[in-house]
Amino acid sequence: MGSRSSHAAVIPDGDSIRRETGFSQASLLRLHHRFRALDRNKKGYLSRMDLQQIGALAVNPLGDRIIESFFPDGSQRVDFPGFVRVLAHFRPVEDEDTETQDPKKPEPLNSRRNKLHYAFQLYDLDRDGKISRHEMLQVLRLMVGVQVTEEQLENIADRTVQEADEDGDGAVSFVEFTKSLEKMDVEQKMSIRILK
């Protein structure tokens, strides 16, 4: 029992980060260990180059977009709390996440809505709150590469935007994006199991 509080002291603001992200103490300690391993020069923060060392991101077609999500507003570094906040979007939804939700508190970072918002931002390259045909095409190019012809990609982008675009403005808003994915199990598809 005493070891739990001594481990918490290793992570500055550990209890606050745990409450905000929903990670267990054990998961938070593992993430802190991973953060320190990525921070090879012991700077206390990570750069884009540090995150590019993560193999799963290096082979992910959206890896660069995911890495960018760690650096909001053009910042050049991410500290441990920021690192964990981004990763919290990928934390699987547990039964206790929905059972104990206080309506006065902010929605958990791993809620369906927050997972969808995170995914939406990966597509909304210019951050204007809409996914245009051009943005959809850019993301599709990243995801399929040369396996599909340019004409096929353009057709897929056109069809995807047309199917989701309910107001006819030629782009997909967050509300439209959410509606188009209502039948998808986003909670599980956007989850990475982190050992407890």
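Just so you know, glycine gets a Cβ as well, placed from its N, Cα and C.
Every residue here is the original one, so none of the noted swaps is modelled.
Over in Swiss-Prot, the protein carries these features:
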type    : residues                     : note
DOMAIN  : 26-61                        : domain 'EF-hand 1'
MUTAGEN : D50 to A                     : Does not reduce calcium-binding
MUTAGEN : G82 to A                     : Does not reduce calcium-binding
DOMAIN  : 111-146                      : domain 'EF-hand 3'
BINDING : D124, D126, D128, K130, E135 : Ca(2+) 1 binding site
MUTAGEN : E135 to A                    : Reduces calcium-binding. Inhibits calcium-binding and cell membrane localization; when associated with A-176
DOMAIN  : 152-187                      : domain 'EF-hand 4'
MUTAGEN : E176 to A                    : Reduces calcium-binding. Inhibits calcium-binding and cell membrane localization; when associated with A-135
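E135 (mutagenesis position) has none of the recorded positions D50, G82, D128 nearby, counting only those with a Cα within 10 angstroms of its own Cα. The binding-site residues D124, D128 differ in how many other CB atoms lie within 10 Å of their CB, and the one with the most is D124.
E176 (mutagenesis position) carries a helical DSSP state (H, G or I). Same-chain residues lying 6+ beyond the ends of the domain 'EF-hand 1' (26-61) with a Cβ under 8 Å from its Cβ atoms: 7, 10-11, 14, 17-18, 67-68, 70-71, 76-80, 83-84, 87, 142-145, 194-196.
Here the CA atom of D124 (Ca(2+) 1 binding site) lies 13 Å from the CA atom of E176 (mutagenesis position).
Confidence annotation: the domain 'EF-hand 4' (152-187) carries a mean pLDDT of 94 in the model. Take the mean position of the Cβ atoms of D124, D126, D128, K130, E135, the recorded Ca(2+) 1 site; other residues of that chain with a Cβ within 8 Å of it are Y123, L125, R127, G129, I131, S132, A171. Neighbour counts of Cβ atoms within 10 Å were taken for the mutagenesis positions G82, E176; the minimum is at G82. When the Cα atoms are compared, G82 (mutagenesis position) and D128 (Ca(2+) 1 binding site) turn out to be 23 Å apart. By the criterion of other Cβ atoms within 10 Å of the residue's own Cβ, the least surrounded of the recorded positions D50, D126, E135 is D126. D50 (mutagenesis position) and D128 (Ca(2+) 1 binding site) are 28 Å apart (CA-CA, integer value). If you measure from the Cα atom of K130 (Ca(2+) 1 binding site) to that of D50 (mutagenesis position), you get 30 Å. Taking DSSP states H, G and I as helix and E and B as strand, the domain 'EF-hand 4' (152-187) has 22 helix, 3 strand, 11 coil. In the three-state DSSP scheme, K130 (Ca(2+) 1 binding site) falls into the strand class.
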